[in-house]
Amino acid sequence: MNPEYDYLFKLLLIGDSGVGKSCLLLRFADDTYTESYISTIGVDFKIRTIELDGKTIKLQIWDTAGQERFRTITSSYYRGAHGIIVVYDVTDQESYANVKQWLQEIDRYASENVNKLLVGNKSDLTTKKVVDNTTAKEFADSLGVPFLETSAKNATNVEQAFMTMAAEIKKRMGPGAASGGERPNLKIDSTPVKPASGGCC
């Protein structure tokens, strides 16, 4: 058994461009925040190790580009994911409306029993908020998916979002899945990244 961790979970952040996926990842992995917006090109990832119920869990969190032109690259990353976090911007009605489309992408590309979490980001922008918490919560409940509102800027619920996801995956896997059980499926495909070098600047 690898002494460094008991579990390795691969998580995926998806959602429209500009909803704050990269900011959530930066806040959780590095506890930093930046106001400057640089759109993710293709796929990026960070790793953070957490403790949960006395177990060490290594989270490999993949941040995907929201733009349509990267969809063929990012879709290949759904396959090995244990958990997928769908992010929308509480100040952007369109990003919330598109959640259904993102959920369809999960159904199309991810494994059948993948864990899902719905996150409404930018909750600090209270005066600009257009997506009601109750509406989103009812929608998430109808799907049986956990829901949280977060703010990467002031760190509200960011830790909780990733910890919730890790706990849900661990619960689904059960005690017998530690270490060896899931790891063979976690070989990361390097091939899908190659199209990114094909001139989409």
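From the backbone N, Cα and C atoms, a Cβ is placed for every residue, glycine too.
In this structure the noted substitutions are not present, so the sites keep their original residues.
The GTP binding site annotation in Swiss-Prot covers 17-23, 33-36, 39-40, G66, 121-122, D124, 151-153 and rests on similarity to another entry. Shown in sequence order, the list is empty: the chain has no residue 6+ apart in sequence with a C-beta less than 8 angstroms from the C-beta of E35 (GTP binding site).
The Mg(2+) binding site feature in Swiss-Prot is assigned to S22, T40, D63. Within the same chain, the residues at least 6 positions away from S22 (mutagenesis position) whose Cβ sits under 8 Å from its Cβ are I38, T40, D44, D63, listed in sequence order. Under the DSSP three-state reduction, S22 (mutagenesis position) is assigned to helix.
Under the heading of mutagenesis, Swiss-Prot lists S22 to N and annotates it as follows: Increases the interaction with MTMR6.
Recorded in Swiss-Prot as a mutagenesis result, Q67 to L carries the remark: No effect on the interaction with MTMR6. Summarising the environment of Q67 (mutagenesis position), the number of other Cβ atoms within 10 Å of its Cβ, over all protein chains shown, is 16. Following the DSSP three-state reduction, the secondary structure of Q67 (mutagenesis position) is coil.
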Additional residues surrounding Mg(2+), by Cβ distance to the S22, T40, D63 centre under 8 Å: L13, K21, L25, D44, T64, A65
Top Cα neighbour of Q67 (mutagenesis position) in the set of binding-site residues S17, G20, C23, K122, A152: S17
Chain-internal residues near K122 (GTP binding site), provided their CB is under 8 angstroms and they sit 6+ positions away: V19, G20, D89, V90, T91, S151, A152, K153
CB contacts for C23 (GTP binding site) [other CB atoms within 10 A, all chains]: 23
Least Cβ-crowded entry, counting other Cβ within 10 Å, from the binding-site residues listed as S17, T40: S17
For G20 (GTP binding site), the number of other Cβ atoms found within 10 Å of its own Cβ: 26
